[in-house]
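Quick look at what Swiss-Prot lists:
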{"type": "MUTAGEN", "residues": "Glu1226 to Arg", "note": "Temperature sensitive in mot1-301"}
{"type": "DOMAIN", "residues": "1284-1457", "note": "domain 'Helicase ATP-binding'"}
{"type": "BINDING", "residues": "Asp1297, Asp1298, Met1299, Gly1300, Leu1301, Gly1302, Lys1303, Thr1304", "note": "ATP binding site"}
{"type": "MUTAGEN", "residues": "Lys1303 to Ala", "note": "No ATPase activity"}
{"type": "DOMAIN", "residues": "1639-1787", "note": "domain 'Helicase C-terminal'"}
Amino acid sequence: MTSRVSRLDRQVILIETGSTQVVRNMAADQMGDLAKQHPEDILSLLSRVYPFLLVKKWETRVTAARAVGGIVAHAPSWDPNESDLVGGTNEGSPLDNAQVKLEHEMKIKLEEATQNNQLNLLQEDHHLSSLSDWKLNEILKSGKVLLASSMNDYNVLGKADDNIRKQAKTDDIKQETSMLNASDKANENKSNANKKSARMLAMARRKKKMSAKNTPKHPVDITESSVSKTLLNGKNMTNSAASLATSPTSNQLNPKLEITEQADESKLMIESTVRPLLEQHEIVAGLVWQFQGIYELLLDNLMSENWEIRHGAALGLRELVKKHAYGVSRVKGNTREENNLRNSRSLEDLASRLLTVFALDRFGDYVYDTVVAPVRESVAQTLAALLIHLDSTLSIKIFNCLEQLVLQDPLQTGLPNKIWEATHGGLLGIRYFVSIKTNFLFAHGLLENVVRIVLYGLNQSDDDVQSVAASILTPITSEFVKLNNSTIEILVTTIWSLLARLDDDISSSVGSIMDLLAKLCDHQEVLDILKNKALEHPSEWSFKSLVPKLYPFLRHSISSVRRAVLNLLIAFLSIKDDSTKNWLNGKVFRLVFQNILLEQNPELLQLSFDVYVALLEHYKVKHTEKTLDHVFSKHLQPILHLLNTPVGEKGKNYAMESQYILKPSQHYQLHPEKKRSISETTTDSDIPIPKNNEHINIDAPMIAGDITLLGLDVILNTRIMGAKAFALTLSMFQDSTLQSFFTNVLVRCLELPFSTPRMLAGIIVSQFCSSWLQKHPEGEKLPSFVSEIFSPVMNKQLLNRDEFPVFRELVPSLKALRTQCQSLLATFVDVGMLPQYKLPNVAIVVQGETEAGPHAFGVETAEKVYGEYYDKMFKSMNNSYKLLAKKPLEDSKHRVLMAINSAKESAKLRTGSILANYASSILLFDGLPLKLNPIIRSLMDSVKEERNEKLQTMAGESVVHLIQQLLENNKVNVSGKIVKNLCGFLCVDTSEVPDFSVNAEYKEKILTLIKESNSIAAQDDINLAKMSEEAQLKRKGGLITLKILFEVLGPSILQKLPQLRSILFDSLSDHENEEASKVDNEQGQKIVDSFGVLRALFPFMSDSLRSSEVFTRFPVLLTFLRSNLSVFRYSAARTFADLAKISSVEVMAYTIREILPLMNSAGSLSDRQGSTELIYHLSLSMETDVLPYVIFLIVPLLGRMSDSNEDVRNLATTTFASIIKLVPLEAGIADPKGLPEELVASRERERDFIQQMMDPSKAKPFKLPIAIKATLRKYQQDGVNWLAFLNKYHLHGILCDDMGLGKTLQTICIIASDQYLRKEDYEKTRSVESRALPSLIICPPSLTGHWENEFDQYAPFLKVVVYAGGPTVRLTLRPQLSDADIIVTSYDVARNDLAVLNKTEYNYCVLDEGHIIKNSQSKLAKAVKEITANHRLILTGTPIQNNVLELWSLFDFLMPGFLGTEKMFQERFAKPIAASRNSKTSSKEQEAGVLALEALHKQVLPFMLRRLKEDVLSDLPPKIIQDYYCELGDLQKQLYMDFTKKQKNVVEKDIENSEIADGKQHIFQALQYMRKLCNHPALVLSPNHPQLAQVQDYLKQTGLDLHDIINAPKLSALRTLLFECGIGEEDIDKKASQDQNFPIQNVISQHRALIFCQLKDMLDMVENDLFKKYMPSVTYMRLDGSIDPRDRQKVVRKFNEDPSIDCLLLTTKVGGLGLNLTGADTVIFVEHDWNPMNDLQAMDRAHRIGQKKVVNVYRIITKGTLEEKIMGLQKFKMNIASTVVNQQNSGLASMDTHQLLDLFDPDNVTSQDNEEKNNGDSQAAKGMEDIANETGLTGKAKEALGELKELWDPSQYEEEYNLDTFIKTLR
């Protein structure tokens, strides 16, 4: 069965295959847009999306639900009684009357049927369940549960269900067997054909499973519902409708008819567009809710045993019910009361089913923090969507059922144990109920019930139940607090007691409980209750007692809990009542400070810091009795100890001293008397959960200082934030305390042997100064003691930066360096044979160690070993060893150098961080020092070299502070130099700012293309990568600093820093009008740098700066875009593009007006190159922001895709490929604000062109200006419209309609029309452009006559010359060429006489069967590509036969460069597509293949048009292909077996040596021998045959002739087939007729046959051995290579016109192309082409327009031979070919071409692999079981892991089940 994938299907498949969620969502949203544009196709769209709701992949189901929601949102609400409300009897149109008549008759039929008890729709509701009958106890007692998978995967049912399982298994086997029989049955007469071994069944099962997994989802029939079935079962319903359909009224303006005007105005072509099979559904289409079918399918799936199907069904119902609950089950013809009742019953039935799922579902997915029950969550959302549409009575019933689910009263359920999953489901239902129907709860007094349920849930032992219970009240706390105080008090008491109990690390519910508590504490009512309780029980209920209960959760293992407790602390701090702040003390400060030091999560680290700052601020405001320094008196020292713990390097960690870590009063241990349990649930995982895992120490790596595990940045960031928090704390201390602390503690940190304390002390001092100055009035100075204490130490080290000691943290790197030095010395001894005594002594102890002395090993020692010592030792080596030892010594020496550089780098980074913070501090407490250089150098070094972003940003802030101080002190020159250096940092990365001197030589090249090829080449260069990394770091530092500078100085920055304006604009303005050739390297680099700086700084500029300084200079930038130097054009293009990303309207308006016209500048290559390069960079930098402007770019790009310059061509096509895929999205984009009016109008004009290009159905109808003698069908007129569109815009294309649809006729129409229009224009204008030019048709030689005949038939007014025949014939024809309108020639002639044909320019150059030029390297392809023509057109039924590369060759003829160079195409498309064909490729490679295929499809989409016969010809009879098997004859069998035995080993060896040409040749010869033998033994028995004598003996013994028909079973089979067709019947009954003395002869046979063979010899045997000997009455003709190509059309014509000719004998090569042989209705292949496309084309000679009979195709195949195997494979290939070639194009609406490429789709290839495996032996079949999957696992491990279906990560669950987001969708 062939896979059929239209463009719409491709769009739908993106729901599953999209590489990111953004892509998948976009695909889903486009489904909604399609539904909006084509509401009549809503059901069709839904049927395609529906299967994706039920797949295994989570994200696919969710995206499919989104698509369903988008589709149904655009369907009108269904109210069949709407007209009941409208009075009046206005007369309508005949169509309206017809509809009224249909409805009236329908009503009568309904009433009649009801009276006869045949149809009573109301009584059909008996299967619906009601809430009154919903009994929880019965449901739970039934024993039925819904787990993760069905009973086929797990034995979950009791003994009672054994029979069901057995029956299911039996049905499975029956189904598989029947499938096997149907597909593999070769010959009905062979009794053993249906007998299948167990192995075959197992293989079939696997194959079925694989194909199920790999084939695209087929649309599902969602139109059929119980209601529509009931309606259709009414008597005479169809007849009634049929009679109505044929009534006169229904023919008026009938939308089911296509009417096509013809050139001859007296004719109209009228065609039916609706197939009869669809008529039946249309009878009831307007009588039933259109979604009834899908609604019922989803209802059935809601109770599926597979959780994925349940989940998908719930999602689908949710989307359906949101808008369309009102329409469920309503039927036209019922009264409103009846419909209301039906609707109410159906919705009640849905509610009861949802509740049942709550009760029975047991599936849960454990994600990090909690369990998520996706089925129950989605069912709860569906219930919420349903509740909006239900009345009060049903809502109360649902609430009561949910309450039963939660409480599970044992008296009611009769079960001793409660089922927590049912409770969980009930709570989820109530959670959504509460959010949706808040007012309803108050109106019916249900809020107290809700509270009771919440309290019940909170008191359960299951975390998941507690978590949902807590979340129920969170959205309605403001309503809840209005209840009586006792209820609030109970809840608050419960929550605090829970927090006291939930003290283990796996309590996932803590976060939800804390969120609820935080919300409650926002309300004064709750605070009042807490105050009152505090007065009564101060020790228990004051905030001072309550808040410490939260402390243990600060370091909880679950991040959401840590976040919740921090948010709760902020909530408590924001309470306005001062009396609630009595819990602020030293302990909470210290615990939160520890949180900062220990937190690895960046978001929570920042939140911890914010909480700490809030604590300080509130303490300062509220507490006056105790100063902050008093509070910190006991905590300052321990905090500083922890903060100053050194941060080591890999190989040496420094752990925090645990005695300084304060633990909260409540520890992490479980109470010995109770242990909590995780909720037991069914999950896909069998991973055991270890016991006693309650405490997880998440802080262990941080406490241990584990650099390897955490990375340097994670640890450093916590210390930097800690230092900032510490500094902030100190800024609130009293001066006396500060002075003492600075003198006795902090200043000593500056002299510690570790670098970390020194750096952090620097940060503390600088941040302290900054905080202190912010807290005090402007102008007030820092206390003098700060400068006195720190200034001497810091200044000394800044002035003597080289006098730093070697820090202890550097010891590991020095030890590693020493090891490399020792290794070098050892190499001298081991390889260089140097005596030990000649080696220098290297100290064992390294600098930095505690015992290190003055002679300890350091970097200096290593440098001596590397240089001085190395040279001495090498000289002293024996000469005989020098050569041998040179390579090992150089390697070892290089490793020493690498280690030296590494050690220096580490030391430099650490000293740099220290000095930068010292410099920052001195600037703050001393102001500008006299010696600025040490300060500037330290800060700038940190900006350009610091790897930690926080430290780099702090250095940048200090540089900006320095610039401010310099400006205040009028030191403009110094500040200007700093800014100049910062701008220099932006230009060091040559990937961003090119090097002028290197690129100045390029003038007629596009630099973008050069840089891209260079970047690919440089990827593997390690040195370049390191330099690039350093340049990027420097650029990043410059950007950070300049961004801060722009923020601080604002719009006045260019006034305050004139040097910056100069850097930005002066060099551009100075050289604006200067010739590029006169610019020297220095000036050129300045210009390039200006562009680079402008690009980088533009995003930081204010709007006023942009308007006044940048937009006014666009003309200056434009001069450089037009420069003759590539580097200037590149810089200007990138600058424009980056500016457009920020200010799109201004830049794009200028681009459209001033720059796009340059793309058509024929006289200036630099204009075309610059403008094309700009568009390329616009598409890259703007990404989807370019959407509103895409419409302006397409046409100029199309023009440049055929540019004479290769670089322009390549870049234009690359750009076109990237933006063409955005065109479908452009239509929905509003005009950008501020876009000038004339551009808005222009956009509409451009859109008209684009719409025609992307959707030929929008192509303007082309009325033929001349009378073509043919009647065009609708689709043919559409094709001509498309060809006319291509003609108008000078585009070229491929018309690849299915064979037999009239490609020739459509081509004649456009050629003849254009010829006429050009002639008309020439007569008016005498323009050279419209002078008369002939058109050239190049086709296979057998079709030259066919084209001549077609032109004579349809356009006889055109003079046609067939330039074909031998050289002498062609010589006589050459004089006629100059006068011809049409020249028809063959490919061979075109190649041989290219010089003759090239003398003429052509209007059209048409390649018929254009796939012949698929090999781009062939002389033929190269020849036709040299022909000059205004328009190029390829006609082919099969544009791709084997390889996607063939498509490149076709487009290289049409538009050279459109698909890039062949090499580029290979890299971008062919390789990834080919790689994805291998079933063993990774999922990443598979996706790359799919994306490449999709990208290629989108790029070629506008230039290929394909329609299929079955889609455009409703009157074309079917084509039936059958295999006809025959056994080998005895002689053939003997020869075949002898050959295979002897040749098998030889062939095997040849296959091993298949790279050798001779080996390949031998294999081919062997295959050809076997192939010929299968046809006839005479074809192989040459005089040289080794067994000739044996054969002759055999023939003598049997008395047979070699050419006897007994020796040729294929001829016997052919005779039998012909007899069955009624051909040659006279020969059977000849004897009988002679006896009766009168002849039995039919002049015309019932059937006529085309008989195809590969070889002319085989045709001879059919003619001589069969027809002449055994079937002399058969009349026949022959068409093979011996017939002159010019005479072949005569043979065709005679055969078609003379029905008494029974058979036409053809060779596939000659008769398989382009010919119209509709006179035959039977096609018989005696021999077969190994390329299935050729056979496919051959059989379509008969199956084409004009054929009135069913076409039967017979393939005669010899059983048990190579032929059968090859044909089995070919049969598979034909399936793929069918996928590729016979794909529907959805008419012209999608102009689809991807089906032509689907041969390269991974899905199809997998099928091929399976087919080949099934042909293998049992070992191969067995091996299938154990192929490693993408995880690398096989066997049972693979199966086990395979059960773990892919779910989303927690963040995606949060997104899908976010209550607030969901509620918004309902409103």
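Cβ coordinates are placed from backbone N, Cα and C, and glycine is handled just like the others.
On the structure: features taken from Swiss-Prot.
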residue: Asp1297; record: ATP binding site; Cβ within 10 Å: 22
residue: Asp1298; record: ATP binding site; Cβ within 10 Å: 25
residue: Met1299; record: ATP binding site; Cβ within 10 Å: 22
residue: Gly1300; record: ATP binding site; Cβ within 10 Å: 20
residue: Leu1301; record: ATP binding site; Cβ within 10 Å: 26
residue: Gly1302; record: ATP binding site; Cβ within 10 Å: 21
residue: Lys1303; record: mutagenesis position; Cβ within 10 Å: 25
residue: Thr1304; record: ATP binding site; Cβ within 10 Å: 23
Summary of DSSP states over the domain 'Helicase C-terminal' (1639-1787), given as helix, strand and coil counts:
60 helix, 26 strand, 63 coil
Limited to the domain 'Helicase C-terminal' (1639-1787), I'd like the whole-number average of pLDDT.
79
Remaining residues near the recorded ATP site, that is with C-beta within 8 Å of the centroid of the site residues Asp1297, Asp1298, Met1299, Gly1300, Leu1301, Gly1302, Lys1303, Thr1304:
Gly1437, Lys1509, Arg1744, Ile1745
Where Lys1303 (mutagenesis position) and Asp1297 (ATP binding site) are concerned, what is their Cα separation in Å, rounded?
7
DSSP-derived class (H/G/I helix, E/B strand, else coil) of Met1299 (ATP binding site):
coil
What does DSSP call Thr1304 (ATP binding site) in the simple three-state scheme?
helix
